[in-house]
Structures are given as C-alpha cells and as structure tokens.
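Peer 1: Quick one: this structure, given as structure tokens, is what I'll be asking you about.
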Amino acid sequence: MEENFEPYTPQLLKNPLSYSDLVKKGVEFEVDNSQQNHARDLGLDSDSDSDYEDALDVDGEELRSPWTYSFDELRALMSEIDENIYKRITRTGHVDREAVPNKARVSVRYSGYWEGETAPFDSSLLRGSKFVFETGQGTVVEGLEVAVRSMRPYEQAEFIISYKLLFGELGCPPRIKPKADALFKVEVIDYSLIGDAKGIDAIPQEDRDKFCVVYPKAVDLHLHGKDSVKLGRYQSAATAFERAVSSLNYCRMANDEEERKQTELLTTLNQNLMIVYNKMNKPKRACIMMKALRHLTMGNPSCKALFQEGRALAALGEYNLARNAYLQAQAKQPANKEISDEIISMNKRISKYEEASRDIWARAFSLKNSKSDVRKTPAQLEKEAKEQDFNDKMEDLIRRFKNTSDQQVSFSRKSYSNAQFDATCKLAKEHNLKLTLSPIQEDVLTLSKPDVKFA
C-alpha cells in the first residue's frame, strides 16, 4: 500500500545554532512552525525532497566534482596550508585586496564533495544564491572558515579539508559520512569589515582619554555602524556612530597628526549620523550633527553633508533653508542629478505653499456675499493651511517611497498629532500601502509595501 507524504517546506529554527556546537557537543533546537505559510508565500513549497530536482537552472558541470580520483593524488598537486588543509588556486583573486580577515561579512559560493563522488553533498549553488557568513563567529565548520580566510575577493580555489576540521569522526549519516575528508570548491565574491561593537567597552577607565588606545576601537565602531546601515539596522548604526563620536571627543591628542586623524574620523561619523537620522525620520538630530560638522570643517562642509541637511530641513518644513542647502551642495557638484531634482522639488513646494498661503489670507480678509456663510477666523484658516501642507508633504514622501526599492520605512508615532496620524492612515490606504504600529515598540510606525511579509 502506498504511503501518503505531505509536501514540506524548509523549517526555520526559533533560535540559531552553530555548526561548531553541533559537531563538538551536540545541540537542542526547536522548529518555528509559524513560518510555514511565509515559506509558501515565497514559493518555497516543493513536492520533491531532492536538492537536485529543485536546482533545475544550475549548470550540471558547475555541480560536478573537479576531481574524482583519490585525494592523495590531488594533495600532491596542492599547497599545504597546515596539516589538515591543502589548497589549489584555480583563479587568482584581486591582488590589491587583502585575504578575508577576522570580523568580516563574506559572501561565497561553494560546493563540497566526498572522495570519489561526482555530485556534491552540499552546495550553495543548489540553493540558487551565494552564502554569507561572519568570520570569527563559529557559524560555519572550522575547516571551511580557515579555507575562506586564506582567499582574496574574486579568487577561486579547491581545498581538501580533514574530517578533523569538518564533521569529526561521527559525521551525520547518511548525508555526512563519518571520519571523511572532503573536497571543497570555493569562490570568494567579496567581503566587508563589520568591526567590533563591544571592543571599546574593554578599554580600562584610565586609558579612555588616550587617543592611541581609543582610536582603533572607534574605527571598529565606525565599521560596525556601516555594516548595520547595509543591513537596514539604522538604530544599531546610530548607536555605534554615537559611541564612536563620544569616545573620540573625550580623547586628548598628543600631536598634530593625532588631531588630524580625530577630525577626519569625526567628520565621517557625523556625516554618517546625518544619513542615519534622516533614514530614521529624526531631522532635528540631523541638523544638530550639521552644526558639529560646520565646526569640524571650519564652515566648509562636504557636498554629502549639505545634501543631508537639505533633506532634514525639508522634513521640518523649512523649504527655503532646504533649497539654500541644496544650492550650496550643487555648487560643489554641479553635475549631480539627484541634487538638481531635489532643488526642482523644493521650488515646487515653495511655490505651492506660497500660493496656498495667499489664497488662505485672501479668503480670511475678503467679505462673504452670503450672510449664511460661516466665517472662519484667521487662526482656523492658518490651521487648515498647516494641515494641507502636512498632507502635501506626506503624500510627496509616500510617492517617493513607492518609487524606491525600499520595502518599508519607519516613523516615530510621537512626532505626529492624532489628526496627522489619521491623515497618514488615509493616504496610505489611498496608495495601497500598509501602516502598522509595532506591538513591541509603541512609538514605531511602519509604512510598507503590500508584498512585505511580517513574521
């Protein structure tokens, strides 16, 4: 009699686990069943339990093992990294880039093969995407990380890795053989430094005013902040940049060179904070950072800083000041189309606002022909003008958001009155967008496109 098997989807874990813990001492884990519907929405359902049947678009030659003879013969053609890893370079990487360092986010393509077998027991190609991990975190088997750490961006290489640095003597049958060395074919696509967000906490209190001690840790915080921005974690990025600024401001410099390095890094950090604050819809903080930048640059901020100042001022409704900031940025980069587009947008906003103001005040001081008409006070008319101005700004922001690749943007609920919140809800509905209030952070409003799925 045939058995009926239900189609399955990949199961997500409630908490992540590392391969190193799995191999060394074993781990317990729980499956998050609530994610099954999301897997179906993303097209991850499959009636097949074979990785190969799901990889129809992958070239079979790419998946085929580059060596099907004994590993001893291949080792003779390789260079020894250490007693457990042998390497053969098949494509040279970028010579002007260093090998993958510790504390880096690296993206690779790889396939792993058992001795004498043509098909891989594991391959990122079967999943149709690159594999990304952080070095130094123990999230991949030790042998693969050591191999990747020996490579430069763009490099392709083959490695024979001892079972001692892979899955140990027991393995995980039937897919992972016990006490088996493996051949790995690896390509490093690129890497970026992620820094160390906690390194600065280890500085002794008596050394926290010494520039030579603090500066490397501030650089680490800067790298961590940049990495957080790439991942869309703007609050984490802001915290990292703020801590770096605070630590540098507290330092005493011993010479002109240290002062130059401090000013250079503080300038970069404050510019990055302006970008992050604008992303977080905190324009007032962005303007505060601009004051610090003007002091650091002796009144000559960069084009990037002026552009971000323009965005912050526009968000605050200071259109004339925003246009002036954009014009100063344009003077530094006349050919920059993005700046030109913002200037045109500001000119339209200013004209529209001035026209609306003239119309409101004209109605405020004109005589009504009909006595039955209810006359509005200048204060009421001014309130209507502000409400209309808010609606225009919010609609413009929503239109710009719809035209970007971003899937969601967050706001602070406390920044809006109840009337403004109601108006925003109405506009979001008109534009077929979702406006949700976080159940965890009550102050966070999220505007998202209809195809965004939340866990």
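Cβ coordinates come from backbone N, Cα and C, glycine included.
In case it's useful when we look at the structure, here is the feature table from Swiss-Prot:
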type	residues	note
DOMAIN	103-192	domain 'PPIase FKBP-type'
MUTAGEN	ALA335 to Thr	In PB70; weak allele that only affects female fertility without affecting male fertility
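Describe the structural surroundings of these features, if you would.
Peer 2: The average pLDDT for the domain 'PPIase FKBP-type' (103-192) in the predicted structure is 93.
For ALA335 (mutagenesis position), no same-chain residue 6+ apart in sequence has a C-beta under 8 angstroms from its C-beta. DSSP assigns ALA335 (mutagenesis position) to coil in the three-state reduction, outside any helix or strand.
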